[in-house]
Amino acid sequence: MIFTNAILVISALLPATVLSLQHTEDSLFPARCWPDPCAGITFQNDTYVCGDPRLGPVVLPQKFPLNNELRTYARFGALCPAEFLDKWATDVAPNGTYIYPPANGFALDTEEQPILGNATLPVGMKLDRFGSEYGTFLAPLGAPYIERSLPPSNLNTFDGMYPYNYHVYQVTKEFVVGLGPIAPWFEQPGMGTQFVTYTNVLGLIDDGYLRRLDESEYDEKVEYSNPYTPGPNQ
């Protein structure tokens, strides 16, 4: 309710701005979740949807390439926020944590075995991830967020140098990863490609296998992992 009331207060002061904010709020939740889409959620911080860090930031990126990667994102699928947490976290209460998929998030075959194999990433390949450099998951540059099966909290900013916790890298020495399709999870369809490394990303940087890229080094359409991702000027 506090989240909704904040929008209404701003509307009295900034009518033009609030139209955009109200549209943003409306589009966050399925219509059936109204009039109180945040029911059952403990408010903690107005940076986050319903005030809960697990539900991710209220404002999503507007700048290429992140706006394209999130263009098809429906944060909660057909669920209301409390239903989403009830399904995907250990508890709706703030102390609940997300439940992650088995088998490192790889899709499973008909015998419930993960579909993956080893692959060598070539020098020059560009990769990205939403998450800290202590993690071991990477994706082809520009993969849509819905294909990654990540929770909304992976979009939270912890370091101002990396808004939305987004990091881009280039392979500088060949290395081997586990490669395979991503299982559906967190109300997302998944089925993108993930690379699981055998040491964390920070270790790969320190050992010279990866280097961090600046924005100017990944701003061309041709660099992206799929042919349907528009470039920054489209």
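Just so you know, glycine gets a Cβ as well, placed from its N, Cα and C.
Original residues only: the substitutions mentioned are not part of this model.
Listed features, source Swiss-Prot:
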- Gln194: active site (ACT_SITE)
- Phe130, Thr136, Arg148: NAD(+) binding site (BINDING)
- Ser216, Asp219, Glu220, Glu223: Ca(2+) binding site (BINDING)
- 120-212: domain 'TNT' (DOMAIN)
- Arg129 to Ala: Abolishes the NADase activity (MUTAGEN)
- Phe130 to Ala: Reduces the NADase activity (MUTAGEN)
- Phe137 to Ala: Abolishes the NADase activity (MUTAGEN)
- Gln194 to Ala or Lys: Abolishes the NADase activity (MUTAGEN)
Check your understanding: Other than Phe130, Thr136, Arg148, which residues of the chain come within 8 Å of the NAD(+) site, judged by Cβ distance to the Cβ centroid of those residues?
Key -> Arg129, Gly131, Gly135, Phe137, Leu138, Ala139, Leu150, Asn154, Gln194
Review point. What three-state class does DSSP give Arg129 (mutagenesis position)?
Key: strand
Exercise for review: Note down the number of other Cβ atoms within 10 Å of the Cβ of Glu223 (Ca(2+) binding site), including every protein chain shown.
Suggested key: 17
Practice item. Reduce the DSSP letter at Ser216 (Ca(2+) binding site) to three states and note it down. Key: helix
Exercise for review: Among the binding-site residues Asp219, Glu220, point out the residue whose Cβ has the most other Cβ atoms within 10 Å, with all shown protein chains included in the count.
Suggested key: Asp219
Review point. For Thr136 (NAD(+) binding site), which DSSP three-state class applies?
Key: coil
Review point. For NAD(+), with binders Phe130, Thr136, Arg148, what's the maximum Cα separation in whole Å?
Key: 14
Review point. Where does Arg148 (NAD(+) binding site) sit by DSSP, helix, strand or coil?
Key: coil
Study note, to complete from the structure: Quick note, Glu223 (Ca(2+) binding site) and Phe137 (mutagenesis position): C-alpha atoms separated, nearest Å, by 20
